[in-house]
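According to Swiss-Prot:
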type: MUTAGEN; residues: ARG3 to Lys; note: Abolishes transport to periplasm
type: MUTAGEN; residues: LYS8 to Arg; note: Small increase in export rate
type: MUTAGEN; residues: LYS8 to Ala; note: Does not slow export to the periplasm
type: DOMAIN; residues: 55-165; note: domain 'Plastocyanin-like 1'
type: BINDING; residues: HIS101, HIS446; note: Cu cation 1 binding site
type: MUTAGEN; residues: GLU106 to Phe; note: Increases oxidase activity with ABTS as substrate
type: MUTAGEN; residues: GLY304 to Lys; note: Retains 20% of cuprous oxidase activity. Increases oxidase activity with ABTS as substrate. Shows dramatic conformational changes in methionine-rich helix and the relative regulatory loop
type: MUTAGEN; residues: MET355 to Leu; note: Almost loss of oxidase activity with 2,6-DMP as substrate. Loss of the copper tolerance phenotype
type: MUTAGEN; residues: ASP360 to Ala; note: Strong decrease in oxidase activity with 2,6-DMP as substrate. Loss of the copper tolerance phenotype
type: DOMAIN; residues: 402-516; note: domain 'Plastocyanin-like 3'
type: MUTAGEN; residues: ASP439 to Ala; note: Decrease in oxidase activity with 2,6-DMP as substrate
type: MUTAGEN; residues: MET441 to Leu; note: Strong decrease in oxidase activity with 2,6-DMP as substrate. Affects copper incorporation into the T1 copper site
type: BINDING; residues: HIS443, CYS500, HIS505; note: Cu cation 4 binding site
type: MUTAGEN; residues: CYS500 to Ser; note: Loss of cuprous oxidase activity
Amino acid sequence: MQRRDFLKYSVALGVASALPLWSRAVFAAERPTLPIPDLLTTDARNRIQLTIGAGQSTFGGKTATTWGYNGNLLGPAVKLQRGKAVTVDIYNQLTEETTLHWHGLEVPGEVDGGPQGIIPPGGKRSVTLNVDQPAATCWFHPHQHGKTGRQVAMGLAGLVVIEDDEILKLMLPKQWGIDDVPVIVQDKKFSADGQIDYQLDVMTAAVGWFGDTLLTNGAIYPQHAAPRGWLRLRLLNGCNARSLNFATSDNRPLYVIASDGGLLPEPVKVSELPVLMGERFEVLVEVNDNKPFDLVTLPVSQMGMAIAPFDKPHPVMRIQPIAISASGALPDTLSSLPALPSLEGLTVRKLQLSMDPMLDMMGMQMLMEKYGDQAMAGMDHSQMMGHMGHGNMNHMNHGGKFDFHHANKINGQAFDMNKPMFAAAKGQYERWVISGVGDMMLHPFHIHGTQFRILSENGKPPAAHRAGWKDTVKVEGNVSEVLVKFNHDAPKEHAYMAHCHLLEHEDTGMMLGFTV
């Protein structure tokens, strides 16, 4: 029996004996056990197979059609080693086209899996990934233009775990699914018959698609039996449009050890951790007593996202300590970040994100008509209208003829697959200035093919846990600056993407292609 299997059996057996009598039945019956994605490693030929298909999943007692990689919902965690090439064979068993994007990986445009990397129904695509970047938690998901939001909503997402020599020398928790736990958080909206209820319309093109049910690794409010000691959580905000703000129900601190692109120089202690759509953070939390506690998400001031039940702290998962000790530690130092180079003489690119004023107004009107003032998340409606210079929106009924599919733009242009906007020089630092001035919507801006450093975020210096390697930056009614460098080729036919990771904004034009 392998050590991991032995530990799993030990944990399972230990749960019953470690809990008081009154809570054993509760643990067994009240909540589902946190599903743990398989950790997928290469076969003898250094290959990995991913099959995209439809299946069925049960939520709240009702069965829904869902999509997954190698299963009914979500997918495995693909384990990659720095310096080792891996070929991934991707089979599409859906009845429609899809793509598979390696979010956070520094790989050439040809294998990045953007909207050009189409896999037809019944088709296959093989990509070879030569990983040369630090240990990190990344992920993979569809990037089919105009349909990314729907395909992710249906269940397509999986993790990528990159390992290197440096991280293996640290005494971090590393028993997969025991004290090293993936946590993929997504909200879903269901129809009355229990199916995933996705719409791309004026309202969702403006504020994004959101639901009233929170899933953690595909389960509603699951529980995890955690050994005593340090518990490592690999957090992914896999929501289409909802930002999250993680905390613990008993106010025990989170120690952030890694962001999108890898380890921070040292742990950063926080009481709450905002995470934007597409972002990953690794945190350690101390499980040093017998008291169960919840990982929760706190209310956020984002349009549409303060509607019940998210107007109050909402449970993500229950963590139940058991009478087994883990061996992981919280190191004082983690990694070394290179000093920022001089910014003198660098190419500066200015990207202005914009939403059609008509879309902004019509979407907001529909949101308020459906959900009331609570949908405004505490924002002053008149101030917002004034900020956008729109005046009264009650005259904005265009009978549904408004073309929202190209209403979101960058530098005045909606996405055009055949026209990259610019060419970045390979191996050269550039300073990108990304502005959201002109609307009050949240735009988590993601850049393919790189891990960058944030120079300023929404007009302020980045928080300590956001000053490491990142692939997504917050833009919300202000300006953010990032220092980027691209080490791989991305010719016109395999251009990289840069876009808002609120998926409905991306699907309706807020994306550009660029070459390297």
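FYI, residue positions are counted from 1 along the chain as it appears here.
Glycine residues also receive a Cβ, built from the backbone N, Cα and C atoms like all the rest.
Keep in mind the model shows the original residues, not the substituted ones.
Counting in whole angstrom, GLU106 (mutagenesis position) lies 33 from GLY304 (mutagenesis position) by their C-alpha atoms.
A count of other CB atoms within 10 A of each Cβ picks out HIS505 as the most crowded of the binding-site residues HIS101, HIS443, HIS446, HIS505.
If you average pLDDT over the domain 'Plastocyanin-like 3' (402-516) in this model, you get 97. Candidate mutagenesis positions: GLU106, ASP360, ASP439. Fewest other C-beta atoms within 10 angstroms, ASP439. When secondary structure is read from DSSP and collapsed to three states, HIS505 (Cu cation 4 binding site) falls in the helix class.
The shortest Cα-Cα distance from HIS443 (Cu cation 4 binding site) to any of the mutagenesis positions (GLY304, MET355, CYS500) is found for CYS500.
Cβ neighbour counts within 10 Å, taken over all protein chains shown, single out CYS500 as the most crowded of the mutagenesis positions MET355, MET441, CYS500.
The record gives HIS443, CYS500, HIS505 for Cu cation 4. Within 8 Å of the mean position of their Cβ atoms, the other Cβ atoms in that chain belong to LEU353, ASN408, MET441, LEU442, PRO444, PHE445, VAL475, HIS499, HIS501, LEU502, GLU506, MET510. In sequence order, VAL207, GLY208, PHE210, ALA241, LEU367, TYR371, ALA375, ALA377 make up the list of same-chain residues 6 or more apart from GLY304 (mutagenesis position) whose Cβ falls under 8 Å from its Cβ.
The recorded positions listed here (HIS101, MET355, CYS500) include MET355 as those with a Cα within 10 A of the Cα of MET441 (mutagenesis position). Considering only the recorded positions HIS101, MET355, ASP360, ASP439, the residue whose Cα is spatially closest to the Cα of HIS505 (Cu cation 4 binding site) is MET355. For the domain 'Plastocyanin-like 3' (402-516), the number of residues in each DSSP class (helix H, G, I; strand E, B; coil) is 14 helix, 45 strand, 56 coil.
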